[in-house]
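> Please find one structure pasted underneath; my questions will follow.
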Amino acid sequence: MLGAIAYTGNKQSLLPELKSHFPKYNRFVDLFCGGLSVSLNVNGPVLANDIQEPIIEMYKRLINVSWDDVLKVIKQYKLSKTSKEEFLKLREDYNKTRDPLLLYVLHFHGFSNMIRINDKGNFTTPFGKRTINKNSEKQYNHFKQNCDKIIFSSLHFKDVKILDGDFVYVDPPYLITVADYNKFWSEDEEKDLLNLLDSLNDRGIKFGQSNVLEHHGKENTLLKEWSKKYNVKHLNKKYVFNIYHSKEKNGTDEVYIFN
């Protein structure tokens with residue numbers, strides 16, 4: 001079950017098990033949609049939200065972009081696994097223009113396919129000695145075949161309007177892990193999210209949360225205590241890639257918490 005892009009911690013390997021716990025719904029709300037590995041692979045209609053506006057704008061642009069358009073940019077910049085200077089030129093041009101198509105092409109050539117955006121909105125991922133492959137076009141085609149059911153938004157999770165009949169799926173940054181995209185997530189943000197989920201439960205709205213209770217010796221005591229009010233399913237998975245190449249293969253208690 002492919003996403004639109006490679007994305008740290010994506011749920012494509014876990015999704016079959018997760019979907020077995022999803023309820024019936026009028027609309028699927030993916031509150032932290034990331035690489036779309038969930039949004040693209042559930043029944044619509046879907047609201048795919050992520051606070052990272054450049055990524056959401058990239059998805060919106062991709063709806064009207066052909067694969068030939070992607071190849072034209074790669075040819076124009078003479079990009080390959082060894083074209084570091086050409087990659088840096090493309091990165092410079094994206095940071096000047098904020099053209100979402102350039103961001104999409106950049107991510108194929110950046111380190112671990114990561115999209116790092118700094119506080120100024122600039123793409124900062126270094127060259128990754130990589131380029132497109134067969135899976136790149138496969139992901140693109142999967143996106144194009146499944147994007148019609150999706151409405152995109154780039155709001156803070158507290159600002160998304162949740163309707164009666166929605167099912168709200170959340171896969172937030174994890175408080176106790178060290179991935180790059182978790183660095184702006186604080187205990188206050190965690191509390192705000194848990195309070196939001198409690199309020200949804202009070203309204204009779206179904207939710208499900210992917211998270212980790214323990215990771216490499218750390219414990220999310222806040223989440224563990226909160227989860228006692230709900231159903232907790234313990235999961236086992238292997239991430240698509242581990243950018244920190246941790247030698248610890250065990251010690252992560254990944255869970256799905258739902259009402």
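Backbone N, Cα and C define each Cβ position, glycine as well.
Note that the structure is predicted; figures quoted are calculated from it, not measured.
Taken from Swiss-Prot, the feature S-adenosyl-L-methionine binding site applies to Tyr7, Lys11, Phe32, Cys33, Gly34, Gly35, Leu36, Ser37, Asp50, His156, Phe157, Asp171, Tyr181, supported by a large-scale study or a structure entry. According to Swiss-Prot, the mutagenesis experiment Pro126 to Ser carries this note: In damh; hypermethylating mutant. Where Swiss-Prot documents Pro126 to Ala, Cys or Gly as a mutagenesis experiment, the accompanying text is: Hypermethylates DNA. Swiss-Prot documents Pro126 to Glu, Phe or His as a published mutagenesis change and attaches the note Loss of methylase activity. Listed in Swiss-Prot is the mutagenesis experiment Phe127 to Val, annotated as follows: No longer methylates hmC-DNA-containing DNA.
I'm curious about the neighbourhood of these features; can you describe it?
Mapped onto three states, the DSSP output places Phe157 (S-adenosyl-L-methionine binding site) in helix.
Residue density at Pro126 (mutagenesis position): 14 other Cβ atoms are found within 10 A of its Cβ, drawing on all protein chains shown.
Annotation note: Pro126 (mutagenesis position) sits in a coil segment as assigned by DSSP.
Of all Cβ atoms in the shown protein chains, 18 besides its own fall within 10 Å of the Cβ of Phe127 (mutagenesis position).
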> Residues with Cβ closer than 8 Å to the Cβ of Phe157 (S-adenosyl-L-methionine binding site), same chain and 6+ apart in sequence?
Leu31, Phe32, Asn49, Ile51, Val170, Pro172, Asp192, Leu193, Leu196
> CA-CA, which of the binding-site residues Gly34, Leu36, Asp50 lies nearest Pro126 (mutagenesis position)?
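Considering only the listed binding-site residues, the nearest one is Gly34.
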> Give me the Cα-Cα distance between Asp50 (S-adenosyl-L-methionine binding site) and Phe127 (mutagenesis position), rounded to a whole Å.
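Distance between the two Cα atoms comes out at 25 Å.
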> What does the structure give for the C-alpha distance between Leu36 (S-adenosyl-L-methionine binding site) and Phe127 (mutagenesis position)? Integer Å is fine.
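So the alpha carbons of Leu36 (S-adenosyl-L-methionine binding site) and Phe127 (mutagenesis position) sit roughly 23 Å from each other.
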